[in-house]
Amino acid sequence: MVMEMSKTYQYRKVMKPLLERKRRARINKCLDDLKDLMVECLQQEGEHVTRLEKADILELTVDHMRKLKQRGGLSLQGVVAGVGSPPTSTSTAHVESFRSGYVHAADQITQVLLQTQQTDEIGRKIMKFLSTRLIELQTQLLQQQQQQQQHQQQQIPQSSGRLAFPLLGGYGPAAAAAAISYSSFLTSKDELIDVTSVDGNALSETASVSSQESGASEPVWRPW
């Protein structure tokens, strides 16, 4: 028993310094990587730092993360509310990126539903939800672009005659009207509406015709 305790004690006595050195090496490596990242970020902001202590690295990192958190909060607030301060090009780009990803995901869901043997009530509800949310995103993006355009017009001289920066997207009322037609959901698989992704920054809007009867037809939105 004494021999076993002695071996355990000796093992801990030897391993503890080794583990401590490994832990310190990991900390130092992370601090070095963090220093390189912070120096690069500061240089992008116009600040030049030649030497940083470990405490300085941690302080700068905390400040930088707080700034990122505030910016992210403002962007999220603009996405959710869609009102308040004029949206920046960054927040508008975030909304556009999310909308494009949503359209792509909705297209994949549509393809799966179209491949099913029959269209049930659940499928129609899913398609209705997707189209309603897509129209909301489209309206939200248009509102933010209008606010951004008004804000830019106030910031530049009236004699310039054009905006300093082009707006993202390029969507107009016609696209919103085309999106609204997407909410007209019917009762058969052939009448389910396909949502496709956007090509570039513009949403192509076209109307296609589908019918259950030989003489009946109604427009649906197929943006490809």
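From the backbone N, Cα and C atoms, a Cβ is placed for every residue, glycine too.
The domain 'bHLH' feature in Swiss-Prot is assigned to 11-68. Counting residues per DSSP class in helix, strand and coil order gives 49 helix, 0 strand, 9 coil for the domain 'bHLH' (11-68).
The note that Swiss-Prot attaches to the natural variant V83 to F is: In strain: NVIII-m11.
Here Swiss-Prot flags 98-130 as domain 'Orange'.
With a 10 A radius on its CB, H151 (variant position) counts 13 other CB atoms from all the protein chains. For the natural variant H151 to Q, the note given by Swiss-Prot reads: In strain: NVIII-m11.
Taken through DSSP, the domain 'Orange' (98-130) splits into 28 helix, 0 strand, 5 coil.
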